[in-house]
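S.K.: If you scroll down you'll find the structure; I have some questions about it.
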Amino acid sequence: MTNSKEDADIEEKHMYNEPVTTLFHDVEASQTHHRRGSIPLKDEKSKELYPLRSFPTRVNGEDTFSMEDGIGDEDEGEVQNAEVKRELKQRHIGMIALGGTIGTGLFIGLSTPLTNAGPVGALISYLFMGSLAYSVTQSLGEMATFIPVTSSFTVFSQRFLSPAFGAANGYMYWFSWAITFALELSVVGQVIQFWTYKVPLAAWISIFWVIITIMNLFPVKYYGEFEFWVASIKVLAIIGFLIYCFCMVCGAGVTGPVGFRYWRNPGAWGPGIISKDKNEGRFLGWVSSLINAAFTFQGTELVGITAGEAANPRKSVPRAIKKVVFRILTFYIGSLLFIGLLVPYNDPKLTQSTSYVSTSPFIIAIENSGTKVLPHIFNAVILTTIISAANSNIYVGSRILFGLSKNKLAPKFLSRTTKGGVPYIAVFVTAAFGALAYMETSTGGDKVFEWLLNITGVAGFFAWLFISISHIRFMQALKYRGISRDELPFKAKLMPGLAYYAATFMTIIIIIQGFTAFAPKFNGVSFAAAYISIFLFLAVWILFQCIFRCRFIWKIGDVDIDSDRRDIEAIVWEDHEPKTFWDKFWNVVA
């Protein structure tokens, strides 16, 4: 493990019931107890496979390895209830990932890339980002099925890179979802204003803040069911929209056959941004649409977050990953293609400020085709989508905090759970950030809120970057141990090439995402808003690097690919094959 005598002494004390202090947990090794599932360590070589972070102890003269990270009850010898429940089925996992990605970024966010890059430029951007999303989910799938833990990829950053990287990645990712929750709350009222202005925006924020927080206190199986049905509504709405658009393009609307009319006039490429030179401006417009696409695709990694609460994760997670990414690509690319055919990039409605929903290219496409009732129906779909997204925000944020706490990177109380396996304190801490939504109702508060949103977007880029880097280290660790990737429950395709591909381009995107701050002249405020998240990440990393005083990156022999995995391998899962018509139907759909 470590070479110095001092580190060896620390390891020996840790292995044999000496008090051990970690960042947020003061743990005595004597507090861990032998329980079902503990693994006897018969020889010195086996001990070396388990790093210090896993709290081994001696019981009845034998070394045992506790899977509960030292959280135990001293009096009764039983582990305290500090675990989530594995109650998510495959159909839940697939729809949670779909629901987390298909949100306001699709229904409303497509207006910006369409305006700046035109229909073809935006289409190319989303295809390119789709390839990165595929690469990242393949990497995550291989790791999350081998070690299916809650808050998976933040845990992988800690185990495969270093505790400091794990903490920085985890806290930034959690902050991202907590702030996004506030965004969704602020948008709910604006969507309802499509119908009425009689109720103040602050009232809608308060109502949905309370409702969504309470929803996240129910056991995860209820969350899974809610997300399944809401995501089903979104999927059906998009499929219906694609069929509707196909009919409109072929001439069913008031405009007659549209075909590729708008690709000829005003054109397939947008006017561009910043530069007066036409070609240069169009290229910069395409780059801006690429960054917008990167923001929009964030959420495809949610399959990994659910791995710790998935029933039979070795089968359900790979199945979900194989289906989800292609469905997301189909919905995004298909929607963007038809929107580009029905809405010209210079349509003034794309940039109007009368209401938040009025800029949705979906609603504009319906209005341009002359269908009067559908805009109201689709606005209801958007409202449902936002409520679903806000629900996912708290779920993901709370599980990230739970994972940080379980891995000694956050206070111990954040890993407390209800009898139903809900980390309720982590839920309340994440939900508390919903108060920031009220900033949208105050003078000047919206500017501060915009800053916070910039931080959240780049935090998602860091998550994708570290998923790819962690997977590279994971593959190196497997090779070092002599484990063939062919033996894994799920083997990612085209690796390690795709992992390097995703890591390279995510690094480039993180660097260039604030390029508009430099042109046509440097803007200090815009620069700070775009890049403050990078400095925050570095600050958190430096803080935890100083606290842990660890290596910049683990030696390959110290990479932990064993903790939590052995418990899963000891379980015999029932594989429920679909038998009824509806079971088979949902198996295909979800």
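Including glycine, each Cβ sits where the backbone N, Cα and C put it.
What Swiss-Prot records for this protein is below:
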{"type": "MUTAGEN", "residues": "PRO148 to Leu", "note": "In CAN1-337; confers citrulline transport activity in GAP1-deleted cells and leads to sensitivity to L-glutamic acid alpha-hydroxamate, alpha-aminoisobutyrate, 3-chloro-L-alanine, L-ethionine, L-allylglycine, and D-histidine, but not sensitivity to L-aspartic acid alpha-hydroxamate or p-fluoro-L-phenylalanine"}
{"type": "MUTAGEN", "residues": "VAL149 to Phe", "note": "In CAN1-315; confers citrulline transport activity in GAP1-deleted cells"}
{"type": "MUTAGEN", "residues": "GLY308 to Ala", "note": "In CAN1-341; confers citrulline transport activity in GAP1-deleted cells"}
{"type": "MUTAGEN", "residues": "TRP451 to Ser", "note": "In CAN1-335; confers citrulline transport activity in GAP1-deleted cells"}
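Just tell me what is around each of these and how deep it sits.
M.R.: Within 10 Å of the C-beta of PRO148 (mutagenesis position) we count 25 further C-beta atoms, all protein chains included.
In three-state terms derived from DSSP, VAL149 (mutagenesis position) belongs to neither a helical nor a strand segment and is classed as coil. In the structure as shown, the Cβ atom of VAL149 (mutagenesis position) sits within 10 Å of 26 other Cβ atoms.
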